[in-house]
Amino acid sequence: MKKYHISMINIPAYGHVNPTLALVEKLCEKGHRVTYATTEEFAPAVQQAGGEALIYHTSLNIDPKQIREMMEKNDAPLSLLKESLSILPQLEELYKDDQPDLIIYDFVALAGKLFAEKLNVPVIKLCSSYAQNESFQLGNEDMLKKIREAEAEFKAYLEQEKLPAVSFEQLAVPEALNIVFMPKSFQIQHETFDDRFCFVGPSLGERKEKESLLIDKDDRPLMLISLGTAFNAWPEFYKMCIKAFRDSSWQVIMSVGKTIDPESLEDIPANFTIRQSVPQLEVLEKADLFISHGGMNSTMEAMNAGVPLVVIPQMYEQELTANRVDELGLGVYLPKEEVTVSSLQEAVQAVSSDQELLSRVKNMQKDVKEAGGAERAAAEIEAFMKKSAVPQ
């Protein structure tokens, strides 16, 4: 097999970078050179996976409070469009004497798609969320309205700056190969997706920064509570969880994020362990239930571990996942505005006592394990390159 220079281009967000790291590792193990355009924050993780981190600078802020504000104001579409234009010249500079044989870009990293078009090299799309095709598109009416408004404003900006036309519609167009980090059975309208889409399930690998489990698992059932890395600035929620499960039969591990000091949550019960972050993959291996925001990584990690969910979505895409979890009978959807001490207790009781639900979770776990993960994704990439007849 020929060895290639593969460029990965992503946005600076854990939910988009983390699924790619095991894939980077597999490609490097197979002898390919992987350069990864990212920000300083993610460079160590890329390097630990065996890739070369090429640093670009961005105005996108991944601070949880800023993200929450951006989503509430619906500023995300315009921010992502403008960001793609600021990153493109940086990519040109980073790769000016080192052109890749292949570009792999995340499904919202528009700069990656534009850069591939400019270089006229083969391109593959990674979907860390739901894949899109001619039948299924991400976006509710409110979001599409905001995108149209953003694109109108953006078009005027492009004309003023004499820049080429760029549109969100470009991101919805499938590539010849699209790698999707979920099993096909979890994809919405999965029956409409053809063989351009390779559903490999979560690309997990071993997290290099893995730490030891915070507590020893005893005979009590173990509950993990986490709202992920981006939407966790919600102290009232954590206080409700403490009230709901104080001195209960549950052993609880709760991750509250970087913006909240665990010590600020007063009178922590003996059955709670609260940290700003926890080794989620390791905890899920021993967990019996997961209260989650419904981010795709967390959802897939739960299914990989065979753990049922109570999903409290914080944004539109997570609402889709909460609905999908509910529709497939893998857990309970608890809307954010309906979260109370009693609704948390009721949701947990409903999930933990439903043996048929637990059986469906085990079936989805089987789908996840059989999807192939990073190993299959790497093999599909090599087959694609062979078919593309890219010279060495």
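The backbone N, Cα and C atoms fix where each Cβ goes, glycine too.
In sequence order, A45, N297 make up the list of same-chain residues 6 or more apart from N18 (UDP binding site) whose Cβ falls under 8 Å from its Cβ. For the recorded site, N18 (UDP binding site), the DSSP three-state label reads helix. Residues or ranges marked as UDP binding site in Swiss-Prot (evidence: experimental evidence): N18, T229, S255, V278, H293, N297, S298, T299, M300, E301.
What Swiss-Prot says about the mutagenesis result for H16 to A is this: Drastic loss of activity for both pterostilbene glycosylation and UDP glycosylation. Applying an 8 A CB threshold to same-chain residues 6+ apart, the list for H16 (mutagenesis position) reads N10, D106, V108, A109, S128.
Around D106 (mutagenesis position), a 10 Å sphere centred on its CB holds 25 further CB atoms from the protein chains shown. D106 to A appears in Swiss-Prot as a published mutagenesis result, with the remark: Significant decrease in activity for both pterostilbene glycosylation and UDP glycosylation.
One mutagenesis experiment catalogued in Swiss-Prot, V108 to A, is accompanied by this note: Increases pterostilbene glycosylation activity and UDP glycosylation efficiency. For V108 (mutagenesis position), the Cβ neighbour count at a 10 Å cut-off comes to 21, with all displayed protein chains included.
Experimental mutagenesis is annotated in Swiss-Prot for T229 to A, with the remark: Strong decrease in activity for both pterostilbene glycosylation and UDP glycosylation. In three-state terms derived from DSSP, T229 (mutagenesis position) belongs to neither a helical nor a strand segment and is classed as coil.
What Swiss-Prot says about the mutagenesis result for S277 to F is this: Significantly enhances the UDP glycosylation efficiency, but shows unchanged or reduced pterostilbene glycosylation when supplied with UDP-glucose and ADP-glucose, respectively. According to DSSP, S277 (mutagenesis position) is assigned to coil rather than to any helix or strand. Around S277 (mutagenesis position), the C-beta neighbours below 8 angstroms that are at least 6 residues distant in the chain are S255, G257, K258.
When Cβ atoms from all protein chains are considered, those within 10 Å of E301 (mutagenesis position) total 22, not counting its own. Record note (Swiss-Prot) on the mutagenesis of E301 to A: Strong decrease in activity for both pterostilbene glycosylation and UDP glycosylation.
Following the DSSP three-state reduction, the secondary structure of E317 (mutagenesis position) is helix. In Swiss-Prot, the entry for mutagenesis E317 to A states: Almost abolishes the glycosyltransferase activity. The structure shown retains the original residue.
Remark: of the recorded positions T229, S255, S298, the most isolated position is T229 (fewest other Cβ atoms within 10 Å of its Cβ). Spanning the listed UDP site, residues N18, T229, S255, V278, H293, N297, S298, T299, M300, E301 have a farthest Cα to Cα distance of 18 Å. For M300 (UDP binding site), the same-chain residues that are 6 or more apart in sequence and have a Cβ closer than 8 Å to its Cβ are F181, M182, F186, G201, P202, V368. Looking at E301 (mutagenesis position) and E317 (mutagenesis position), their Cα atoms lie 17 Å from each other. When other Cβ atoms within 10 Å of the Cβ of E317 (mutagenesis position) are tallied across all protein chains shown, the result is 19. Per Cα geometry, H293 is the residue among the recorded positions T229, H293, S298 nearest to E317 (mutagenesis position).
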